[in-house]
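Listed features, source Swiss-Prot:
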- R125 to K: Abolishes calcium responses to NAD (MUTAGEN)
- R133 to K: No effect on calcium responses to NAD (MUTAGEN)
- T189, R294, K311: ATP binding site (BINDING)
- S342: Na(+) binding site (BINDING)
- C479, C499, C506, C572: Zn(2+) binding site (BINDING)
- R546, H547, Y550, A567, K583, S589, G590: GTP binding site (BINDING)
Amino acid sequence: MPACCSWNDVLQYETNKVTRIQSTNYGTVKWVLHMIVFSYISFALVSDKLYQRKEPVISSVHTKVKGIAEVTENVTEGGVTKLGHSIFDTADYTFPLQGNSFFVMTNYVKSEGQVQTLCPEYPRRGAQCSSDRRCKKGWMDPQSKGIQTGRCVPYDKTRKTCEVSAWCPTEEEKEAPRPALLRSAENFTVLIKNNIHFPGHNYTTRNILPTMNGSCTFHKTWDPQCSIFRLGDIFQEAGENFTEVAVQGGIMGIEIYWDCNLDSWSHHCRPRYSFRRLDDKNTDESFVPGYNFRYAKYYKENNVEKRTLIKAFGIRFDILVFGTGGKFDIIQLVVYIGSTLSYFGLATVCIDLLINTYSSAFCRSGVYPYCKCCEPCTVNEYYYRKKCESIMEPKPTLKYVSFVDEPHIRMVDQQLLGKSLQVVKGQEVPRPQMDFSDLSRLSLSLHDSPLTPGQSEEIQLLHEEVAPKSGDSPSWCQCGNCLPSRLPEQRRALEELCCRRKPGRCITTSKLFHKLVLSRDTLQLLLLYQDPLLVLGEEATNSRLRHRAYRCYATWRFGSQDMADFAILPSCCRWRIRKEFPKTEGQYSGFKYPY
């Protein structure tokens, strides 16, 4: 059993054969596209540092808020309302939050002196009543301030609500004060400490420089590396109004972006700060506008526990840290170069597109005859023929036909279904250019034979003379030398073919037909050229010479070996060859499919 694979099959190399076109226009297009691609690749390599191995940042954040605010508000004591002044420091307006966030209270609503007892519910929607039947004992509404007792009691002179067991008096639904009580909080400052680490590069740093002055304040232009921020400046950089946001509260994002170049020759690793609002700006359209929460201060009075409930409005600052650190890596550089080499194939794609477009049948028939400036583009047809080779699928229905009175070859790719091959139109294909180099190498006796008496020395064209039609020739014959086919009925239409499309002289009467196809010396020389030691008997010699004559005619009239394999010889030529090199029993098989 032969081996399925050998070292000769393994130790080999395959490459593509290319066509080189000497053209100034296409050469210019190629180099322009190459320069564009090279410029883009180089720019992207340097600007985006694609030669580096990137790693995301690992970060920790710590904040400290400083500032004092004086608050003036209405205070009720003994039924008398007067202005009260109070001082708020860091412990009063900041609250511990989880994650990279901190909160600054800017406004509040107090409910003082609450104690756990029974009292009427605040007259919100769904809490008002007219009798005890509207109140259900033990009912707990998520929107309620307590648990209903089942009684309907007066809330004021005009309204009644269900009695609840809760912190009384219940909290009233009040609007946040305008302007905000702690509107001076825009002058507060926050110190942000941000430590980052790139474990893959073993690099750690922070945003606070050793040379930083503790009295500096961040400014986008004058001091962009200072890590102390004024709250009002943060809102100004984000395009927001601190005074308006302070009334209902909101959420502000502080973005710290680290784009670190850790290469020793161009080291740079400093943060860049930016700010933007994260919550819904349209507080009037929001279902729950702003940002607020409740907390309580508990105390005892006459041994009774009481509390002051505070609804705090304020601004939550979320610190968002992101970025990458990059360092030169030879593997990343090789991968990038390898991935961009295919971009240079853009020139090939564009030039092939131009050649294919300007060599199309549409341009040949619809553009070039009417556009004089486009005539130089006809050279693309020549380039296309040199670049592309069309190969037909070797199907049993494929046949090629050549008429001596037509400059082209006809391709027939269909079932004949009893229809004579002579009348099938087929598709016109260009006749391949004949290569005479093989003939010139052979010492063939192709010199002119002596003229017979009365013979003219002028070349007589085959289409100039109309031969009389023989009475024995079939109806489809145009030269008068064809014979009816002897094949079975279902295959007979394949041999119903003449050498001419229109009436005229038969190709078998030409001198070249005799010298190339019927010359015994020429055919024997071709057989010996293939097998120098060939020795055959008379019958075998005739068979060899007959098939060689078939091949000589097909190669002569069709040029291409691919076409010659599927060429159908005219009846007149086929019978003339059989007459010269007959078979003993006189039975011939006809055309055989080569594959």
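If you go along the chain as it appears here, the first residue is 1 and each next one adds 1.
Any Cβ shown, glycine's included, is placed from N, Cα and C.
For all the noted positions, this structure keeps the original residue and models no substitution.
Structure coloured by features recorded in Swiss-Prot.
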residue	record	Cβ contacts under 8 Å, 6 or more apart
R125	mutagenesis position	none
T189	ATP binding site	V65, K66, G67, T217, I228, F229, R230, L231
K311	ATP binding site	Y108, V109, K110, S111, E171, N292, F293, R294
S342	Na(+) binding site	none
Y550	GTP binding site	L569, R574, I577
A567	GTP binding site	K399, Y400, V401, S402, A554, R557, F558
C572	Zn(2+) binding site	C477, C479, N481, C482, L483, C498, C499, C506, I507, T508
K583	GTP binding site	N542, S543, R546
S589	GTP binding site	none
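When the Cα atoms are compared, H547 (GTP binding site) and R133 (mutagenesis position) turn out to be 118 Å apart. The Zn(2+) site, placed at the center of the C-beta atoms of C479, C499, C506, C572, has further neighbours from the same chain whose C-beta lies within 8 angstroms: V404, C477, Q478, G480, N481, C482, C498, R500, R505, I507, T508, T509, P570, S571, C573. Annotation note: C499 (Zn(2+) binding site) sits in a coil segment as assigned by DSSP.
Note: the CA-CA distance between R133 (mutagenesis position) and G590 (GTP binding site) rounds to 112 Å. Of all the recorded positions listed here (R133, R294, R546, H547), it is R133 whose C-beta has the fewest other C-beta atoms within 10 angstroms. Non-local contacts of G590 (GTP binding site) by the CB criterion (under 8 A, 6+ apart in sequence, same chain) comprise S485, L487, R491, L494, E495. In this structure, the binding-site residues C479, C499, C506 were compared by how many other Cβ atoms lie within 10 Å of their Cβ, and the smallest count belongs to C506. When secondary structure is read from DSSP and collapsed to three states, R294 (ATP binding site) falls in the strand class.
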